[in-house]
Amino acid sequence: MRLVHAVLLPGIIVFVSNGNLLHAHALHEDETGVTAGRQLRAAASEVFGLSRASFGLGKAQDPLDKFFRKIINSRKPIETSYSAKGIHEKIIKAYDRHVFESKKAHDRHVSKSKKAHGRHVSKSKMAHDRHVSKSEKAPIQYASVADYLKKIYPGTDIERIVSTLKRHDEVGAKDLGAKLQTAVASQ
């Protein structure tokens, strides 16, 4: 016989096997000292027409989730001798609290995600703007470097320096040589 363990409602653990309700257990005790689980078992017993003695082996007439859905959707107690003790109200409140907490957690997650996305977009835009700004300034900078080199190295010396840079093994030096050559040629 395959045993299925499920948490069907916050705070209530239910063990089911092939449609048989084997055990319902509450994680918290209520203020009277009687566990909500005992009240739940008794309520399920009455709804499913099971006596307390045969409760462990009795066959449920409806799937368990229908029983819980009946309690939650009706928003009013199913008539049992335990209704007065408020088990149904507690189940509904626990379910509502669970839904509310889940929604709050979801909203916090969405809010954090939106903030993180906004920061990412902002940083990306700033990096892009810096990059664009550097490339716009670059021709002016290389032109001023070329001017300076022309003043220091007269005649063909500047062309020799640029040519040496272009043949250099390092990519940065080659790139600098090419940009300086463009700047020198445009002057």
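Positions of Cβ are set from backbone N, Cα and C atoms, glycine also.
Record note (Swiss-Prot), mutagenesis ASN73 to Ile, Ser or Tyr: Leads the gain of recognition (GOR) by RPP13-Nd. The unchanged residue is displayed.
Quoted from Swiss-Prot for the published mutagenesis ILE152 to Thr: Leads to gain of recognition (GOR) by RPP13-Nd. Its Cβ placed at the centre, ILE152 (mutagenesis position) has 9 other Cβ atoms within 10 Å. In the three-state DSSP scheme, ILE152 (mutagenesis position) is classed as helix.
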